[in-house]
Amino acid sequence: KTSTRTRCAFEVAARDQGAGVTYLEPSASQIGHKESIKDTARVLGRMYDAIEYRGFGQEVVEELAKYAGVPVFNGLTNEFHPTQMLADALTMREHSGKPLNQTAFAYVGDARYNMGNSLLILGAKLGMDVRIGAPQSLWPSEGIIAAAHAAAKETGAKITLTENAHEAVKNVDFIHTDVWVSMGEPKEVWQERIDLLKDYRVTPELMAASGNPQVKFMHCLPAFHNRETKVGEWIYETFGLNGVEVTEEVFESPASIVFDQA
């Protein structure tokens, strides 16, 4: 997958530590097309000390890790976004003023993919009070939920999944969301997704429903919060929404810490 923040973060971090970086564009690589993942892994593993992969299937990054012989970092797959979790955990720690195991956060929206999955597992592993607010059809898979509950038994985390957005955000320190339509999905899914998720939009009213005047808003970006992008304008013209998963008022408010997070 193409990238802005993830690529820049990896390249800046590597160069700050004195490492060289090579970027292979999706269109310029033969991975999985003319050369198998297994063969590519064994070639790159002989040239590089580490590999960062950002793509679609989790099975690809796992196969790279199996055969490369060097560390492989998951920069994002459809299923997980672990390096974003490092940023999210640090951001919550910086802004909460209390230990993570005393911190509560909610994720509202489509929770089936990398951010919903990863935040649920993150909260469980760190002993946090983590809530998912979404229609049940958009919850993480049973396997992810089971893994979160297993981790929570070890850490004392509290896991809540609910279809009630206001219940999800009650007394939390942070409210997370993400885009409602993921990269690679067709435009045709927008109407269905908007119908399903309209009650999970992060608005000033939902922020207030937390009952916490210090609650913070988080989003891994990019966000559809206004009409200033081609997609944002198309959504407005097609569905009448100025901002989708979050309103401009929340995104640009003092409660928004998305740029610290990103």
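Any Cβ shown, glycine's included, is placed from N, Cα and C.
Unsubstituted: the structure retains its original residues.
Here's what Swiss-Prot has on this protein:
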| type | residues | note |
| --- | --- | --- |
| BINDING | 3-7, GLN30, ARG54, 81-84, 219-222, THR247 | carbamoyl phosphate binding site |
| VARIANT | ALA50 to Gly | In strain: HF116 |
| VARIANT | GLY57 to Ala | In strain: HF116 |
| VARIANT | VAL60 to Thr | In strain: HF116 |
| BINDING | ASN114, ASP178, SER182, MET183 | L-ornithine binding site |
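Overlay of Swiss-Prot feature records on the structure.
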residue : record                           : DSSP (3 states)
SER3    : carbamoyl phosphate binding site : coil
ALA50   : variant position                 : coil
GLY57   : variant position                 : coil
GLN84   : carbamoyl phosphate binding site : helix
ASN114  : L-ornithine binding site         : helix
SER182  : L-ornithine binding site         : coil
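ARG7 (carbamoyl phosphate binding site) is 14 Å away from ALA50 (variant position) when you measure Cα to Cα.
Put simply, GLY57 (variant position) is 20 Å from PRO222 (carbamoyl phosphate binding site) when counted between their Cα atoms. Among the record's L-ornithine binders, ASN114, ASP178, SER182, MET183, no two C-alpha atoms are more than 12 Å apart, and one pair sits at exactly that spread. Of the recorded residues, CYS220 (carbamoyl phosphate binding site) and ASN114 (L-ornithine binding site) place their C-alpha atoms 11 Å from one another.
On its own chain, ARG7 (carbamoyl phosphate binding site) has TYR23, ARG54, GLY75 as residues at least 6 apart in sequence with a Cβ closer than 8 Å to its own Cβ. Taking the centre of the Cβ atoms of ASN114, ASP178, SER182, MET183 as the L-ornithine site, the nearby residues of that chain (Cβ within 8 Å, site residues left out) are LEU76, ASN78, TYR113, MET115, VAL179. On its own chain, SER3 (carbamoyl phosphate binding site) has ARG54, GLY75, LEU76 as residues at least 6 apart in sequence with a Cβ closer than 8 Å to its own Cβ. The Cα of VAL60 (variant position) lies closest to that of ASN114, out of the binding-site residues ASN114, ASP178, MET183. Using PRO82 (carbamoyl phosphate binding site) as the reference Cα, a 10 A cut-off selects ASN114 from the recorded positions GLY57, ASN114, ASP178, SER182, MET183.
For ASP178 (L-ornithine binding site), the spatially nearest entry among the recorded positions ARG5, GLY57, GLN84 is GLN84, judged by CA separation.
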